[in-house]
Amino acid sequence: MTNMRKSHPLIKIVNHSFIDLPAPSNISAWWNFGSLLGVCLGLQILTGLFLAMHYTADTTTAFSSVTHICRDVNYGWLIRYMHANGASMFFIFLYFHIGRGIYYGSYSFMDTWNIGVLLLFAVMATAFMGYVLPWGQMSFWGATVITNLLSAIPYIGPTLVEWIWGGFSVDKATWTRFFAFHFILPCIITAMVMIHLLFLHETGSNNPSGMNSDSDKIPFHPYYTIKDILGVLFMMITLVSLVMFSPDLLGDPDNYTPANPLNTPPHIKPEWYFLFAYAILRSIPNKLGGVLALVFSILILVLFPILHSSKQRSMSFRPLSQCLMWMLVANLLVLTWIGGQPVEHPFITIGQVASVTYFFTILILMPSTALMENKLLKW
């Protein structure tokens, strides 16, 4: 009798993806973030579903319904803060996952990489719409400012903004459609994750050396399942500690004030995980230029396979490229800090310098350094 996991049509798929999957024997903890993102997605869908049971997407009752969830629903505060801080964890892991892909040259798997970039856009859209839902001051003004950026699109811009708003300002129609999209997008993300994995399993995983590892593979289970479980445990300890001890650490105090269209907050800013892109947007005085820079700051990831000029895939044995990689990380941290500061001197100048450095490092410094390394190695 054949083993059921190898013969059953459905279980066979799971077996080939998570049990008998040949994996490189030398992948490090940097490869844990894929599974952690999967756990985060499941957690977000689950907590989001329970929140949706009590939330009302109406401008008059949205803020009260969130208060009701925290005060009156059994463990509602826990579900709400797990969902809010779970989003932060999601983005931390997402950025680590992308960073690992850049460092070890995983972008060479172009299909997997491009689906990943689309996934990033989908997750960012979902997070933005989720931030808008509690109908606090920052929710309302964040929605107004970010949707209003589309008015920079020539000719169709103003009409497009009013179409998204469902009126002449952010109001009930906007809230209802944002809630609908926030609810459906995670399902689309789940489908995209499956395509992401499908493409990945066509080629097999990359490894820290960047070399072909077909001659040295081990089964995914039990070696990497146990390693992933350890990662999940660390993640849950961090998330639960954050939720229990300081749930509002990553939030904005302005969002505890009900939305008021007549009163603008002194400093409108998005959640911390969008601050780097927000800083790039603000660093350009022209509206259309700012919007293009904002989009391109994420879309630039698509260019990594094209810009790769080194004869080696990974940065493991390329010290000069490693220096540039960490310079890029430091630059992104500076941009994140600047995005949270008011628009005044010296923050404006620092933001502009950091924005130029960001694009200059990726488009010019990294490819030219890789070519120089080839020369030094006489390749």
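Positions of Cβ are set from backbone N, Cα and C atoms, glycine also.
Original residues only: the substitutions mentioned are not part of this model.
Copied over from Swiss-Prot:
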BINDING   HIS83, HIS182  heme b b562 binding site
BINDING   HIS97, HIS196  heme b b566 binding site
VARIANT   TRP175 to Leu  In strain: Isolate JLP 16556
VARIANT   CYS187 to Phe  In strain: Isolate JLP 16556
BINDING   HIS201  ubiquinone binding site
VARIANT   VAL240 to Met  In strain: Isolate JLP 16556
Integer Cα-Cα distance in angstrom, HIS83 (heme b b562 binding site) to CYS187 (variant position) = 16
How many whole Å apart are the CA atoms of CYS187 (variant position) and HIS196 (heme b b566 binding site)?
-> 14
Find the one among the recorded positions HIS97, TRP175, HIS182, VAL240 whose C-alpha lies closest to that of HIS201 (ubiquinone binding site).
-> HIS97
In angstrom units, rounded to an integer, how far apart are the Cα atoms of TRP175 (variant position) and HIS97 (heme b b566 binding site)?
-> 32
Between HIS196 (heme b b566 binding site) and HIS182 (heme b b562 binding site), how far is it from one CA atom to the other, in Å?
-> 21
Going by DSSP, is HIS83 (heme b b562 binding site) part of a helix, a strand, or coil?
-> helix
Expressed to the nearest Å, what is the distance separating VAL240 (variant position) and HIS97 (heme b b566 binding site) at their Cα atoms?
-> 22
Cβ atoms other than its own within 10 Å of the Cβ of HIS182 (heme b b562 binding site), all chains, total 21
